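S.K.: For reference, the structure I am asking about is given below.
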Amino acid sequence: MEINGVEIEDTFAEAFEAKMARVLITAASHKWAMIAVKEATGFGTSVIMCPAEAGIDCGYVPPEETPDGRPGVTIMIGHNDEDELKEQLLDRIGQCVMTAPTASAFDAMPEAEKEDEDRVGYKLSFFGDGYQEEDELDGRKVWKIPVVEGEFIVEDSFGITTGVAGGNFYIMAESQPAGLQAAEAAVDAIKGVEGAYAPFPGGIVASASKVGSKQYDFLPASTNDAYCPTVEDNELPEGVKCVYEIVINGLNEEAVKEAMRVGIEAACQQPGVVKISAGNFGGKLGQYEIHLHDLF
């Protein structure tokens, strides 16, 4: 299969079940919502060494669609362990959103997806030291926590669902600039898919990994040498000088598949892309096999 002359390898991405939360962060302006978002999604690329996998889902939610009538941004936070995810929700909303000027936090999990919930707002309300108040806003139970700025408003409970983590594809290009241009185009396309996010820096992985190590038994992961252009015995097609990986997490398999589809299509429209592939473990580890050819 080819798209715009770019080979699409007959392979699949192996993805996993993961617990997901979805948070709407609003503020007095989109600028301040984004500042809170960047803090709340920080150090959230991969659970290989990060405490969660976090990123932006919807980069702009207009005031008419938010509970408090202010501009907002929707983020997603994922972890393979539900208790760890609940802890991350508490930590990230408490330390990164409550501390951000004018920011508020609301549950953004669709009711149809919600499997469980955690009373993050209730837990955070104790920061108010007895001065906190329970209230209702736009039909939602919220807590008003007094802070030196005024009040921090946070929804009482946040929904949790079983989503999908680790959807992926590789962009193999004839040069680093060409690869980066294609990867940026892919991420821009993925931003338009609701319920999916790319947790790595700018949505792009520059140092794709493999499980374990050939040389060091203490490593949980090491460089994917088969795709490293500077390694002499790599497995790259002729002419490939750079590889970027795009990793996608989502609320469900459909969102991840759609994000992969539009991302691959966008990448293939850019010059200098040689091949699109994907990472898997032979179907031995993940619950999902997303075959590239089936996306089109």
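Every residue, even glycine, has its Cβ placed from backbone N, Cα and C.
What you see is the original sequence, not a version with the noted changes.
Here Swiss-Prot describes R261 to E as a published mutagenesis experiment; the accompanying note says: Weakens dimer-dimer association. Thermolabile.
Context for these features, please: burial, neighbours, distances.
M.R.: Long-range Cβ neighbours of R261 (mutagenesis position) (same chain, at least 6 residues apart, Cβ-Cβ under 8 Å): L295, F296.
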S.K.: With DSSP assignments reduced to helix, strand and coil, which class does R261 (mutagenesis position) get?
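M.R.: SS state of R261 (mutagenesis position) = helix.
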